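The note that Swiss-Prot attaches to the published mutagenesis Gly17 to Cys is: Significantly less susceptible to Ty38c inhibition. 34-fold reduction in catalytic activity. Listed in Swiss-Prot is the natural variant Gly17 to Cys, annotated as follows: In strain: TRC11; Ty38c-resistant mutant strain lacking Rv3406, but sensitive to moxifloxacin. The annotation domain 'FAD-binding PCMH-type' is assigned in Swiss-Prot to 19-194. What Swiss-Prot lists as FAD binding site is 53-63, Gly117, 122-125, 129-132, Ile184, Tyr415, and the listing cites experimental evidence. For the naturally occurring variant Tyr314 to Cys, Swiss-Prot gives the following note: In a spontaneous TCA1-resistant mutant strain, but sensitive to BTZ. Under its mutagenesis entries, Swiss-Prot includes Leu368 to Pro with the note: Significantly less susceptible to Ty38c inhibition. 7-fold reduction in catalytic activity. Looking at Swiss-Prot, the entry for natural variant Leu368 to Pro says: In strain: TRC12; Ty38c-resistant mutant strain lacking Rv3406, but sensitive to moxifloxacin. Quoted from Swiss-Prot, the note attached to the natural variant Cys387 to Gly states: In strain: NTB9; BTZ043-resistant. Quoted from Swiss-Prot, the note attached to the natural variant Cys387 to Ser states: In strain: NTB1; BTZ043-resistant.
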Amino acid sequence: MLSVGATTTATRLTGWGRTAPSVANVLRTPDAEMIVKAVARVAESGGGRGAIARGLGRSYGDNAQNGGGLVIDMTPLNTIHSIDADTKLVDIDAGVNLDQLMKAALPFGLWVPVLPGTRQVTVGGAIACDIHGKNHHSAGSFGNHVRSMDLLTADGEIRHLTPTGEDAELFWATVGGNGLTGIIMRATIEMTPTSTAYFIADGDVTASLDETIALHSDGSEARYTYSSAWFDAISAPPKLGRAAVSRGRLATVEQLPAKLRSEPLKFDAPQLLTLPDVFPNGLANKYTFGPIGELWYRKSGTYRGKVQNLTQFYHPLDMFGEWNRAYGPAGFLQYQFVIPTEAVDEFKKIIGVIQASGHYSFLNVFKLFGPRNQAPLSFPIPGWNICVDFPIKDGLGKFVSELDRRVLEFGGRLYTAKDSRTTAETFHAMYPRVDEWISVRRKVDPLRVFASDMARRLELL
């Protein structure tokens with residue numbers, strides 16, 4: 001492995017799913033100049049196994065791993081340089097995480113414009129994966145809200161990029177580019193104004209997959225800023241696809257109960273506990289998932305105008321630190337795909353295949369995506385987005401390869417932030433602009449200074 005100084009450590013790394021481990025030399029420093037020098041050493045060596053930036057490791061796949069090479073932990077580079085309530089702009093280092101940003105920005109009446117399923121994500125990672133959230137139909141993905149970024153490229157230069165400037169092509173290749181165009185050092189994000197830290201939520205339950213699809217197709221989505229659903233992927237038809245749908249918008253002060261109005265912008269997102277690493281493999285199965293799913297569905301119910309805090313409405317899993325340990329040391333595979341809106345019958349077939357497979361998932365997300373952005377490798381396209389978590393067991397690899405084939409056949413795609421096993425051939429077929437992206441990448445990094453396990457697997461170098 002390439003040595004870049006005393007602060008590096010050989011470390012076994014995985015994604016959040018705890019699969020596909022590899023060992024890399026990890027550099028962890030708050031010194032931006034040291035990061036620049038480390039990249040220069042990789043370049044001077046001719047690239048070798050290369051370098052890749054890593055944030056909090058919440059990607060489920062291998063995009064922030066670099067076996068035999070250098071991984072640069074960006075979390076110490078975490079200064080919030082400025083917050084401007086008038087322009088709604090924040091100037092922040094790439095290692096700032098969304099939890100930290102939310103706490104700092106709320107007193108200014110500003111909200112993070114796009115939140116994924118956890119706040120434990122760095123800004124650099126949010127850009128590199130072009131994360132999306134419950135408001136994709138109304139706000140798009142994270143890259144839509146980046147007004148500029150400073151990118152350390154393979155030649156040692158730090159380039160200031162904007163979405164419409166001279167280097168716009170490189171800007172959009174970096175959004176969703178999984179860190180392979182360079183290292184995002186700093187960014188300016190346009191935030192969302194808010195008068196409270198709470199949501200006004202409406203809940204609905206559906207009895208079948210057809211009802212779930214109908215609810216998302218009747219035009220009511222446009223009334224809500226945020227929308228997502230848990231759905232049942234275990235029960236046989238007609239219960240298959242039944243859902244607990246949660247939709248809402250940020251609350252105004254007038255909508256809050258009296259006890260909350262004195263501190264409407266108070267950050268209210270409690271964590272209950274951190275799970276110990278004691279759970280055996282196999283505990284997550286049909287017999288545990290089935291009753292939990294039934295309970296979750298029954299307790300959800302129909303409601304209107306409920307005031308909820310950030311954890312209740314958006315991040316229930318953040319109440320449990322290290323919740324991925326519940327799947328045991330073998331881990332789990334999070335499979336996320338999107339199918340074009342018009343291919344609804346094909347989408348329903350895939351859900352049926354998942355239910356009949358013998359591979360069971362409880363933590364299931366259903367979301368109808370809105371318009372896509374300009375980034376060649378950005379995941380969201382208008383369509384039916386599904387995310388399921390499969391415990392690792394025999395036969396899973398063969399099954400998800402068959403799912404890949406169906407998703408591709410129906411015009412869909414997988415999300416790089418959730419994948420550590422699909423093939424280069426499949427990925428390239430799913431992303432028709434991948435050659436355009438590779439061309440941009442090679443212009444700024446002809447020596448392949450920036451590399452990762454994912455990049456080698458998907459032939460992106």
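Every residue, even glycine, has its Cβ placed from backbone N, Cα and C.
Known features from Swiss-Prot, placed on the structure.
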| residue | record | contacts (Cβ under 8 Å, 6+ apart) |
| --- | --- | --- |
| Ala53 | FAD binding site | Ala64, Val71, Ile72, Met74, Ala94, Gly124, Ala128, Gly179, Ile183, Ile184 |
| Leu56 | FAD binding site | Thr75, Asn97, Gln120, Val121, Thr122, Gly125 |
| Asp62 | FAD binding site | Gly15, Ala20, Ser22, Ser420, Ser452, Asp453, Met454, Arg457 |
| Ile131 | FAD binding site | Val114, Pro116, Val121, Gly125, Ser141, Phe142, Ala417 |
| Tyr314 | variant position | Leu115, Gly133, Lys134, Phe199, Tyr226 |
| Cys387 | variant position | Gln334, Tyr335, Gln336, Leu363, Asn364, Val365, Lys418 |
| Tyr415 | FAD binding site | Gln336, Phe337, Val338, Phe379 |
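If you take the C-beta of Ser59 (FAD binding site) and look for same-chain residues 6 or more apart in sequence within under 8 angstroms, you find Gly15, Trp16, Gly125, Cys129, Ala417, Lys418. Neighbour density at the Cβ, taken as the number of other Cβ atoms within 10 Å, is lowest among the recorded positions Gly17, Gly125 for Gly17.
Sequence-distant contacts (6 or more apart, same chain, Cβ under 8 Å) of Leu368 (mutagenesis position) comprise His137, His216, Ser217, Glu221, Ser227, Thr341, Gly383, Trp384, Asn385. Mean per-residue pLDDT, taken over the domain 'FAD-binding PCMH-type' (19-194), amounts to 97. A helical conformation is recorded for Gly125 (FAD binding site) in the three-state DSSP classification.
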